[in-house]
Amino acid sequence: MFAAATKSFVKQVGDGGRLVPVPSLSEADKYQPLSLVVKKKRCFLFPRCKFTSTPFTLKDILLGDREISAGISSYQLLNYEDESDVSLYGRRSNHIVNDVGINVTGSDSIAVKASFGVVTKHEVEVSTLLKEITARKINFDHSLIRQSRSSRKAVLCVVMESIRTTRQCSLSVHAGIRGEAMRFHFMDEQNPKGREKAIVFPAHTTIAFSVFELFIYLDGAFDICVTSVSKGGFEREETTTFAMFYRLRNILFERNRRVMDAISRSQLYLDDLFSDFYDKPLSMTDISLKEGTHIRVNLLNHNIPKGPCILCGMGNLKRETVYGCFQCSVDGVKYVRLHAVPCFDIWHKRMK
């Protein structure tokens, strides 16, 4: 019942998704500013993370006995009174019975009334805290650090703000059916025993909180992640397997980058060749057919294997061809490989 009321409070207050409802009345005093909680990541089917309280504060996991004197400011937030109906359907009724402990037999809904009154917000002065922890180190021998470090899904967080009640508050739940003229009435007006429940809890009870994640380095230094973009956790040691995987990933990335660069350069080079060829009014194809001019031949017929074209076969991507010219020679080789069109004509146009 308490968890349902705090969830409803957080949903209505909002705060951009930073507020977390306190799950249990018995643990409400463990979500005070500078207290430590463990955030456990779930699988992709459950995007919401689970927060677990701990009996420790930030000072407990730091080396040295110096206290943290960061100031905590407080102010009134709002006056909260809420009444709502919750429908019972399928297996949900069994879950609610276990949660609120009332008899819902024959009922189709329960009415929940939460009276928190004026609630206050207590938050740590972030700038002061960041200055104080600049030279502080984490104690890796602390049991909470050892246990959290061994789990890859656990992230240590520090409570930065809490929302508390200021007076004695009450929660009440009634089971019944929805009426047409009235919002709610009992199934058995003569004997409503077991169909209602109320609890009263003291002032200064925490009902919601927000946290900042901690990122802990191998040398014991740590950062408080003050933005949602920064992620907490532990810096991992570079094992042999991890190092090999990291190097392999970098090699593949670099190789792919080089391939894309070569494709880009090759495409630009070919564009220049084609534009240079087609922009000229005279085609060397006609000239090459005249008597005494250079002839395009198939090099395979002369037992010369195919290879990269001397014009467009440069770079990492070899554009191979079987055609060439025996009347031209390069670097002591008595032939040149040239694509039929347009490399053959462009080569001889430049030679001319």
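Using the three backbone atoms N, Cα and C, a Cβ is placed for every residue, glycine included.
The noted changes are left out; the structure has the residues it started with.
Annotated in Swiss-Prot:
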type: MUTAGEN; residues: ARG183 to Trp; note: Induces abnormal auditory brainstem responses indicative of neuronal dysfunction along the auditory pathway
type: MUTAGEN; residues: CYS309 to Ser; note: Does not affect interaction with MAP1LC3B
type: MUTAGEN; residues: CYS312 to Ser; note: Does not affect interaction with MAP1LC3B
type: MUTAGEN; residues: CYS325 to Ser; note: Does not affect interaction with MAP1LC3B
type: MUTAGEN; residues: CYS328 to Ser; note: Abolished interaction with MAP1LC3B and subsequent pexophagy
type: MUTAGEN; residues: CYS343 to Ser; note: Abolished interaction with MAP1LC3B and subsequent pexophagy
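Cα separation, CYS328 (mutagenesis position) to CYS312 (mutagenesis position), rounded: 17 Å. When the mutagenesis positions CYS312, CYS328, CYS343 are compared by the number of other CB atoms within 10 angstroms of each CB, CYS328 has the fewest.
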